[in-house]
Amino acid sequence: MAHGGIHLRQKRNFCPVTVSTVAVVFVVFMGVLVNSLGGVAVAADSGGVKQTPSETGSSGGQQEAVGTTEDYVNSSAMGGGQGDSLAEDDTTSEAAEGDVDPFPVLANEGKSEARGPSLEERIEEQGTRRRYSSVQEPQAKVPSKRTQKRHRLIGAVVLAVSVAMLTAFFLRRTGRRSPQEPSGDGGGNDAGNNAGNGGNEGRGYGGRGEGGAEDDRRPLHPERVNVFDY
């Protein structure tokens, strides 16, 4: 019964293959966990902005106009004035040539329509573009190299500490169970001694048996002894 208990205690010791397998699985699990947490933290911390694509489908996106509304109005007014001066020059040249239009108002209206949209329409269009360009959508930026290195360093430190703790734990458990091994050796020695004693006892009995056989050759009764035999 004692030998059976020793055998069970020895069987409970951890195999090196089992220890390495458990350590590798734990390290992989911790690495995946740290990597996923680092990616989520980077995505939450580094939030950027992105401009909406333009209505024409260009890849560059909608761009804001440079300058203020007053500058745009002044430039438009200057353009309109220049157009009017050009129209007046055309009318003056036609009048000089002798071909005068009897309805100059209608001619000017036709030229203004051909020239483009009015100033109010341009201002409204510019305001609409400003509203479109001011709309911004959050977008996760790619983490920088320094951030990636920092997260990799943190993951390596966590993995190293985990492996060291596992190794120390299993070594401590193995060290606690190692003093019980001499008791098993002593039991084996006792069994060997008992077997040796049994063999010696068997040899002794055999010797006694041989001695008895030698003693049986001598005459047991003196009456049967023949004097002439000696």
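Keep in mind that glycine also has a Cβ here, set from the backbone N, Cα and C atoms.
Nothing has been swapped: the model has the original residues at all the noted spots.
According to Swiss-Prot, the natural variant Val17 to Leu carries this note: In strain: Castells, FOU, MAS, NED, RUB and TONT. All chains included, 8 other C-beta atoms sit within 10 angstroms of the C-beta of Val17 (variant position). Secondary structure from DSSP puts Val17 (variant position) in a helix.
Variant annotation in Swiss-Prot: Lys50 to Arg, described as In strain: Beverley and Me49; the structure shown retains the original residue.
Quoted from Swiss-Prot, the note on natural variant Ser58 to Leu is: In strain: RUB.
One natural variant catalogued in Swiss-Prot, Gln180 to Pro, is accompanied by this note: In strain: Castells, FOU, NED, RUB and TONT.
Recorded in Swiss-Prot as a natural variant, Asp185 to Gly carries the remark: In strain: Beverley, MAS and Me49.
For the natural variant Asp185 to His, the note given in Swiss-Prot is In strain: RUB.
Looking at Swiss-Prot, the entry for natural variant Gly198 to Arg says: In strain: M7741, NED and TONT.
Here the residue is the original one, while Swiss-Prot reports the natural variant Gly206 to Arg with the comment In strain: Castells and FOU.
Under its natural variant entries, Swiss-Prot includes Ala213 to Gly with the note: In strain: Castells, FOU, M7741, NED, RUB and TONT.
According to Swiss-Prot, the natural variant Asp216 to Gly carries this note: In strain: MAS.
Annotation of the natural variant Arg217 to Gly in Swiss-Prot: In strain: FOU; the original residue is retained in the structure shown.
Swiss-Prot documents Arg218 to Gly as a naturally occurring variant and attaches the note In strain: MAS.
Swiss-Prot documents Glu223 to Gly as a naturally occurring variant and attaches the note In strain: Beverley, Castells, MAS and Me49.
Among the natural variants in Swiss-Prot, Arg224 to Ser has the note: In strain: Beverley, Castells, MAS and Me49. The residue drawn here is the original one.
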